[in-house]
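Student: Here it is: the structure, laid out below.
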Amino acid sequence: MQRDCIMDYKESCPSVSIPSSDEHREKKKRFTVYKVLVSVGRSEWFVFRRYAEFDKLYNSLKKQFPAMALKIPAKRIFGDNFDPDFIKQRRAGLNEFIQNLVRYPELYNHPDVRAFLQMDSPRHQSDPSEDEDERSTSKPHSTSRNINLGPTGNPHAKPTDFDFLKVIGKGSFGKVLLAKRKLDGKFYAVKVLQKKIVLNRKEQKHIMAERNVLLKNVKHPFLVGLHYSFQTTEKLYFVLDFVNGGELFFHLQRERSFPEPRARFYAAEIASALGYLHSIKIVYRDLKPENILLDSMGHVVLTDFGLCKEGIAISDTTTTFCGTPEYLAPEVIRKQPYDNTVDWWCLGAVLYEMLYGLPPFYCRDVAEMYDNILHKPLNLRPGVSLTAWSILEELLEKNRQNRLGAKEDFLEIQNHPFFESLSWTDLVQKKIPPPFNPNVAGPDDIRNFDAVFTEETVPYSVCVSSDYSIVNASVLEADDAFVGFSYAPPSEDLFL
C-alpha cells in the first residue's frame, strides 16, 4: 500500500510540509496555528490550520479509508499545550500525517483534502488570460515567495494589533475602517481589501500601483500617507493616516457650492498635490470630490490612488479608459492617448462643481453626458470672477494640447491670475489658514463621515482571517499576485 505518486499523477501530485507554527490570541484564548506549505507544479502557497482542523480532517478520512491506518498526534488532556517541545513534537506528527495524504491519489484528490489544502482556490491557478508581454518579461527562475520589506528587522503587523471601531468608507474591493492601534492608542484609517475580489476582477496591478504611489507620498502635505501595509492569505491591509474632516463631496452636498475664495484655496492645494505626483511621473486619473478629504484643520488630502498610472513623464501618454464619468476628459472618452493634462481637466471639473454645485457637463444619461463633454461648449454662469471664468475655460479645453498645463504642467497653473493672491510657498507650508474648519472634537471624531457607512457593523472577518491565516510582514508569501505588498516603515517610523 505504501506507494509514491506515479507518473500519471505527476502533474497534480502536491508536495506539502509544515515549516513552522505560531501562537495566536483571539478573545483571550490562546491557540497554535500551523503553517502548511503546499506546492503543486509551479504554484506554491501557504495554508494556516489549527490542530482542531487537522483532527476534523483525520476523523473524516479514517472512516472512509480505514485500511490506510492514518494517524495524527493525540489530543493532550493534561500538561501545557504551549510547551515548545510539545508543539515541536506535535508539528512533526502533523507533518507526517499530511505527507501520507499526498502519497495516495485517492486521498489528495478527495474533496476534504483539497479543501483543507486550498487546492481549488482560484488564486492558486494560473490565469490563461495573462498578457503574453507579462509572461515574457517575468523572470523564469525568480521565486514567488519573496516580499520586498525594506530594511530588515522591522516588526510584524497583523489585524489583531488593532481595535476596529467604525466603518468610514466603502469601495469595490472592501472597506475603510477607523482603527485604534492597541500598542499606543493611535488612530488610523485601515483600508481592507478582499484578495479574492481583486484577483477575480484582475485588479491586482491597480492595488500594487496604489501601494507604490502611497510609498512616495510621505513628504507631501496634501497626499494621504501610508504608515505600513500587510496581508493575510485572504485580505490586504493599508494602514493610512486617519483624516477626519470629511470628504469634499460630503461638504459640497451639504452646502451646494462654495464661495470663490474657499474654492480657490481647495483648488490650489489640489493642484499642488497633482503637481507633485506629476513631478514623480504619476498621473492621478481619478480626481473627484469623493477622493478629496479635509483634515482636522480644513486642509485638502488626496486619497485613493488605485487608478494612478506610474512612469508617465510630461511628454508621455497612455490609453487606458478609466476614471469617473462626470470628470472624464474628452481624449479619454475617445480612447485616444492622453497625458498629465487629464488631471488638469479633472481639476477644472472639480473647481466648476465647487463654484456651481454640479460638474460642468453633467447629465443623468451617461451617453448624453459623454456627448456633452465631447461637443457642448462650456456654460459659465454669472456669479464668479473673470479670472475664475478664465481658468475654467483653460482647464476645460477639449483639445489637450491647448489645455492649461499642456506645456509646463503645474507651473502654468501656479502662474494663472486666478491664484495671483496666493503664496504657493505659504500654501505648501500650511501657513494659509483654511477658509473652513471642520471643528472635529478629537482624533476619533467621525461626525464628518456619512452615516450610511458609520452605522454599518464592523465585519469580524477584518480582525482575523476565517482560516486563521495570519501572514506577518516578515514571512514568506506564496501568492504571486501580491508579492511586495507588505511594507514595513523605515527606522524613523517604526511602529513598535
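We number each residue from 1, going along the chain as drawn.
Glycine is treated like the rest: Cβ placed from N, Cα and C.
According to Swiss-Prot, the protein has these features:
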- Arg90 to Ala: Diminishes binding to phosphoinositides (MUTAGEN)
- 162-419: domain 'Protein kinase' (DOMAIN)
- Ile168, Gly169, Lys170, Gly171, Ser172, Phe173, Gly174, Lys175, Val176, Lys191: ATP binding site (BINDING)
- Lys191 to Ala: No activity (MUTAGEN)
- Asp286: active site, proton acceptor (ACT_SITE)
- 420-496: domain 'AGC-kinase C-terminal' (DOMAIN)
Student: For Asp286 (active site, proton acceptor), which of the three DSSP-derived states applies: helix, strand, or coil?
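Tutor: Where Asp286 (active site, proton acceptor) sits, the three-state DSSP reduction gives coil.
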Student: Near Lys170 (ATP binding site), which recorded positions out of Arg90, Lys191, Asp286 have their CA within 10 Å?
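Tutor: The recorded positions close to Lys170 (ATP binding site) (Cα within 10 Å), listed in sequence order, are Lys191.
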Student: What's the CA to CA span in angstrom from Lys191 (mutagenesis position) over to Val176 (ATP binding site)?
Tutor: 4
Student: How far is it from Arg90 (mutagenesis position) to Gly174 (ATP binding site), counting Cα to Cα, in Å?
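Tutor: Between the alpha carbons of Arg90 (mutagenesis position) and Gly174 (ATP binding site) there are 37 Å.
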Student: Whole-number answer please: how many Å between the C-alpha atoms of Gly174 (ATP binding site) and Asp286 (active site, proton acceptor)?
Tutor: 18
Student: C-alpha of Ile168 (ATP binding site) to C-alpha of Asp286 (active site, proton acceptor): distance in Å?
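Tutor: One finds 20 Å between the Cα atoms of these residues.
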Student: Roughly where does the domain 'AGC-kinase C-terminal' (420-496) sit in mean pLDDT, to the nearest integer?
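Tutor: Across the domain 'AGC-kinase C-terminal' (420-496), the average pLDDT comes out at 68.
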Student: What Cα-Cα separation, expressed in whole Å, is found between Asp286 (active site, proton acceptor) and Val176 (ATP binding site)?
Tutor: 18
Student: Within 10 Å of the Cβ of Arg90 (mutagenesis position), how many other Cβ atoms can be counted across all chains shown?
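Tutor: I count 23 other Cβ atoms within 10 Å of it.
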